[in-house]
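**Student:** Handing you a structure now.
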Amino acid sequence: MTYPTNLEIIGGQGGSSFSFTGENNGASLEKIWVWVGGWQIKAVRAWLSDGRDETFGVPSGSHQEYVFTPGECFTSLSLWGNGAGTRLGAIKFKTNKGGEFFAHMTSWGLKTEYPMDVGSGYCLGIVGRGGSDIDCMGFMFLNAVQSTVLTNVNYPTINQLIPKVATEEIKSVSFENKTSVKQEQKVETSKKVIKTSSWSMTKSFSSTFSVEVSAGIPEIAEVSTGFSISFGVESTHSLEQTDEKNETLTTTVEVPPKKKVDVHITIGRASFDLPYTGTVKITCKNGSVLQYETKGQYKGVAYTDIKVNTVEKDL
């Protein structure tokens with residue numbers, strides 16, 4: 001049986017069990033404080049990227065601190081027991097940003113070092129047992145990752161959304177027909193449009209993994225009653241995506257005899273800022289999958305089709 005996470009615990013069997021991880025929401029270890037005693041690790045306080053923090057053991061005296069930056073992962077981790085099989089004795093790790101941390105008991109010497117498998121290096125939090133001290137503890141890691149996809153994306157408030165569309169004139173031209181025969185005039189125009197889409201995600205996660213999004217993107221269309229919102233077909237996008245293209249239009253305008261026709265060519269631009277819900281599916285290289293529900297904010301810019309308006313007047 002393969003698992004998406006890796007956890008090895010070092011120390012004794014006393015105390016009460018604790019588990020403080022982002023296993024259910026992808027949150028990672030953001031900051032850690034460690035208090036040490038003569039023959040044990042006294043206490044640990046951990047912060048996760050979802051805003052939670054907890055303290056285990058009983059702090060005493062000064063502490064050592066390590067703060068992780070977004071995208072900072074473990075490259076190595078070693079743990080020691082206290083040599084008597086009753087407590088955690090030391091924590092030592094290095095990161096991909098050149099960071100180093102070493103907290104150890106102060107009176108008893110270190111004996112057996114236990115190097116840990118850090119997997120992808122992305123630390124989901126800590127698990128162990130504690131009471132007045134840290135009896136035992138380990139760090140939970142996400143195993144090496146093959147792919148990360150945001151899927152099952154929904155926009156719960158989209159049906160309540162009243163589209164705000166800014167209409168931009170691309171071209172304005174007039175044709176006069178002073179003859180007694182109907183004339184046809186060709187009109188051509190083009191407009192460079194930049195469509196954008198982004199789905200918010202915690203900085204620690206999006207800085208570490210390349211996330212694909214499998215989703216339909218909100219689109220805007222002009223209808224007889226104004227504007228309506230629809231979804232494009234579900235396809236694969238990056239977490240932040242920009243699509244640049246030239247929208248072109250070629251049309252023929254009929255100008256009746258003794259008439260003037262004013263032609264106005266416009267396009268509508270809509271900005272979206274709305275909540276989304278979805279599922280993050282992390283597939284590890286060992287074939288296992290970690291999946292959890294998530295939510296965030298979608299921001300995007302979409303355009304309507306180019307529209308041609310004509311106004312006919314007598315000469």
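The backbone N, Cα and C atoms fix where each Cβ goes, glycine too.
Small disclaimer: the values here were computed from a predicted structure and weren't measured.
Residues annotated as mannooligosaccharide derivative binding site in Swiss-Prot, with experimental evidence given as evidence: G15, S132, D133, I134, D135. Feature annotation from Swiss-Prot assigns domain 'Jacalin-type lectin' to 4-143; the stated evidence is sequence analysis. One mutagenesis experiment named in Swiss-Prot is D135 to A, and its note says Abolishes carbohydrate binding. Fails to homodimerize but can form higher-order oligomers; when associated with A-171; A-190; A-192 and A-246. While the structure shown retains the original residue, Swiss-Prot records the mutagenesis experiment K171 to A with this note: Fails to homodimerize but can form higher-order oligomers; when associated with A-135; A-190; A-192 and A-246. Recorded in Swiss-Prot as a mutagenesis result, S190 to A carries the remark: Fails to homodimerize but can form higher-order oligomers; when associated with A-135; A-171; A-192 and A-246. Quoted from Swiss-Prot, the note on the mutagenesis of K192 to A is: Fails to homodimerize but can form higher-order oligomers; when associated with A-135; A-171; A-190 and A-246. Swiss-Prot lists N246 to A among its mutagenesis entries, and the accompanying note reads: Fails to homodimerize but can form higher-order oligomers; when associated with A-135; A-171; A-190 and A-192.
Would you situate these features in the structure and describe their surroundings?
**Tutor:** The Cβ of D133 (mannooligosaccharide derivative binding site) lies under 8 Å from the Cβ of G15, G37, Q40, I41, K42, A43, G57, V58, R87, L88, each on the same chain and at least six residues away in sequence.
Look at D135 (mutagenesis position): DSSP puts it in a strand.
All chains included, 16 other C-beta atoms sit within 10 angstroms of the C-beta of K171 (mutagenesis position). According to its DSSP assignment, K171 (mutagenesis position) is in a strand.
Taken residue by residue with DSSP, S190 (mutagenesis position) is part of a strand.
Sequence-distant contacts of K192 (mutagenesis position), defined as residues of its own chain at least six apart whose C-beta falls under 8 angstroms from its C-beta, comprise E244, K245, N246, E247.
In this structure, N246 (mutagenesis position) is part of a beta strand by DSSP.
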**Student:** Determine, to the nearest whole angstrom, how far the Cα atom of K171 (mutagenesis position) is from the Cα atom of S132 (mannooligosaccharide derivative binding site).
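**Tutor:** Here the two Cα atoms lie 76 Å apart.
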**Student:** Would you mind reading off the Cα separation of I134 (mannooligosaccharide derivative binding site) from S190 (mutagenesis position), to the nearest angstrom?
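**Tutor:** S190 (mutagenesis position) has its Cα 68 Å from the Cα of I134 (mannooligosaccharide derivative binding site).
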**Student:** If you count Cβ atoms within 10 Å of the Cβ of S132 (mannooligosaccharide derivative binding site), leaving out that atom itself, what do you get?
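**Tutor:** A count of 14.
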**Student:** Cα-Cα separation of D135 (mutagenesis position) and S190 (mutagenesis position), in Å?
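**Tutor:** The Cα atom of D135 (mutagenesis position) is 70 Å away from the Cα atom of S190 (mutagenesis position).
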**Student:** For the domain 'Jacalin-type lectin' (4-143), what does DSSP give as the number of helix, strand and coil residues?
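**Tutor:** Counting residues by DSSP class gives 0 helix, 76 strand, 64 coil.
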